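Annotated in Swiss-Prot:
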- 25-75: domain 'BPTI/Kunitz inhibitor' (DOMAIN)
- Lys33 to Ala: 1.8-fold decrease in trypsin inhibitory activity (MUTAGEN)
- Gly34 to Phe: 1.6-fold decrease in trypsin inhibitory activity (MUTAGEN)
- Lys35 to Ala: Loss of trypsin inhibitory activity (MUTAGEN)
- Ala36 to Phe: 400-fold decrease in trypsin inhibitory activity (MUTAGEN)
Amino acid sequence: MKSFLLIALVLFFLFVSYASAKNKCQLPSDVGKGKASFTRYYYNEEGGKCETFIYGGVGGNSNNFLTKEDCCRECAQGSC
């Protein structure tokens, strides 16, 4: 019984983690409110690939990655 609960708990957290990543990748790019000019990557769901945008440094959303590789790993499902 304990092992069943442990497996169920692990599966639940995997599902929540996957759903969270999926939702993150569906968000539009968001430059934020800062005045900086950092090149970042976001997943463009329409184009099905990671693209660059200029991030202001403050705020924004979670569809914001330091590298294209990070963006591809989280969102592109192997085709990037």
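Even glycines carry a Cβ here, placed using N, Cα and C.
Original residues only.
Overlay of Swiss-Prot feature records on the structure.
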{"residue": "Lys33", "record": "mutagenesis position", "CB count, 10 Å": "10"}
{"residue": "Gly34", "record": "mutagenesis position", "CB count, 10 Å": "13"}
{"residue": "Lys35", "record": "mutagenesis position", "CB count, 10 Å": "8"}
{"residue": "Ala36", "record": "mutagenesis position", "CB count, 10 Å": "11"}
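The domain 'BPTI/Kunitz inhibitor' (25-75) scores a mean pLDDT of 96 in the predicted structure.
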